[in-house]
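> Feature annotation from Swiss-Prot assigns active site, proton acceptor to Lys172. Among the features that Swiss-Prot reports, active site, proton donor is placed at Glu179. What Swiss-Prot records for Ala1, Val2, Met3, Gly4, Asn22, Arg23, Ser24, Val63, Lys64, Ala65, Asn91 is NADP(+) binding site, and it gives similarity to another entry as the kind of evidence. If you look up Swiss-Prot, you'll see Asn91, Ser117, Gly118, Gly119, His175, Asn176, Tyr180, Lys249, Arg276, Arg434, His440 marked as substrate binding site, on the strength of similarity to another entry. According to Swiss-Prot, the natural variant Val31 to Gly carries the following note: In strain: CT45. Here Swiss-Prot describes Glu206 to Asp as a natural variant; the accompanying note says: In strain: CT42. Among the natural variants in Swiss-Prot, Ala300 to Glu has the note: In strain: CT27. The residue drawn here is the original one.
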Amino acid sequence: AVMGRNLALNIESRGYTVSVFNRSREKTEEVIAENPGKKLVPYYTVKEFVESLETPRRILLMVKAGAGTDAAIDSLKPYLDKGDIIIDGGNTFFQDTIRRNRELSAEGFNFIGTGVSGGEEGALKGPSIMPGGQKEAYELVAPILTKIAAVAEDGEPCVTYIGADGAGHYVKMVHNGIEYGDMQLIAEAYSLLKGGLNLSNEELAETFTEWNKGELNSYLIDITKDIFTKKDEEGKYLVDVILDEAANKGTGKWTSQSSLDLGEPLSLITESVFARYISSLKEQRVAASKVLSGPKAQLAGDKAEFIEKVRRALYLGKIVSYAQGFSQLRAASDEYNWDLNYGEIAKIFRAGCIIRAQFLQKITDAYAENAGIANLLLAPYFKKIADDYQQALRDVVAYAVQNGIPVPTFSAAVAYYDSYRAAVLPANLIQAQRDYFGAHTYKRT
């Protein structure tokens, strides 16, 4: 409801009159009462709401993904005319969007599955928008979407046509998977600095403030520096009294499931999903901590040197995560015939969304230089970072393993990097085993 309200206010602020409807009359009245003088026109029946709109009608749905979306569409259909456009701005599973697009197209309606990132504030002030569907339908809503989207530093709006049917929601799903990876990498960096150097929250805030001035400049690093110094009403650091169980809404899981369907090694992002799952086993972990032994963390040596190693490891880990995510976008584009433009996708992530970061421009540049590049690690800029920073990543992972500090995504980054650069892997033995017990055959070198 908050995302829908804020998007309606965003659209209204760009000079449009917006018809609003919610199943709950109270919620509709609440929005109108809270925003006097705004060009928001309330309707209390679907029929009146639909009939209030100019044709071709442009209807933005912001409902909980799943059966609720189907129910909302079914309630609209009796009052729609051919050529009307429904925009689904929810966190919808892309296969559902493909199905709805097919079904509505057959009835003469247009359907645009649209990823919207930026949270409640982004919805109000300008989100990153990822629309997918019929190109001609997109052209009819592009003026509105362009006006409400976030604007990057170079003045470009953070919206672009992504591709047919489920492409927009797929890109949003992968965006969310990358977000999981970013957040887990940052959490592991925090754990290393706390466990390896006993940094205070003030020192952590100072460290992240410095990091945010360089290559790691991003929304997530920026908010993390603020989180470290936030205190509760009792004067305690808030981060220290928050239970160490990270919840999830399932979009990271969808990204990992899709990687398995496509045969894509999305190891870092998948580890970040599993890290949330293991965090939720709090009771088991507390019990296991009293039974299972392991090394006690020793201090990591020179403070400035270790902080720099963790910074480098974090940046290279982030690069590996995005390399995996964009590799998966390529595989999905081939599988679903979407013809995705990866440089444009990186561009619209530069503002408005949760993963917005300075280094996304480097991804756009890499694809501008070589649109067909198989993996971002092969692009000159990212190859140089890997050359220069891999020792720091290896040192940090080795330190963590020796000192019993779990770093699943840092470890996944090293494993993926070494596997990807290996001309020969021991998979020949696995294939021999498969042939031995199951006559699966094999190829000769």
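Keep in mind that glycine also has a Cβ here, set from the backbone N, Cα and C atoms.
Could you place these features in context, so I can see how deep they sit and what lies close by?
The Cβ of Lys172 (active site, proton acceptor) has 28 neighbouring Cβ atoms from other residues within 10 Å, across all protein chains displayed.
Under DSSP, Glu179 (active site, proton donor) is assigned to a helix (H, G or I) in the three-state scheme.
Reduced to three states, the DSSP call for Ala1 (NADP(+) binding site) is coil.
The number of other CB atoms found within 10 A of the CB of His175 (substrate binding site), across every protein chain shown, is 23.
Around Val31 (variant position), the same-chain residues six or more apart in sequence whose CB sits under 8 Å from its CB are Arg5, Ala8, Val20, Asn22, Leu40, Pro42, listed in sequence order. DSSP assigns Val31 (variant position) to a helix in the three-state reduction.
In sequence order, the list of same-chain residues 6 or more apart from Glu206 (variant position) whose Cβ falls under 8 Å from its Cβ is empty.
In the shown protein chains, 23 other C-beta atoms lie within 10 A of the C-beta of Ala300 (variant position).
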> Considering Cα atoms only, can you say which of Ser24, Lys64, Gly118 is the nearest neighbour of Lys172 (active site, proton acceptor) among these binding-site residues?
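Given the candidates Ser24, Lys64, Gly118, the nearest one is Gly118.
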> In sequence order, what residues of the same chain, 6+ apart, have a Cβ less than 8 Å from the Cβ of Asn91 (NADP(+) binding site)?
Ala65, Gly115, Lys172, Asn176, Lys249, Thr251
> Please find which two of Ala1, Val2, Met3, Gly4, Asn22, Arg23, Ser24, Val63, Lys64, Ala65, Asn91 have the most distant C-alpha atoms, given that the record lists them as binding NADP(+), and give only that distance in angstrom, rounded to a whole number.
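Binding-site diameter by Cα atoms for NADP(+): 21 Å.
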> What count of other C-beta atoms do you get within 10 angstroms of the C-beta of Met3 (NADP(+) binding site), across all chains shown?
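That number is 20.
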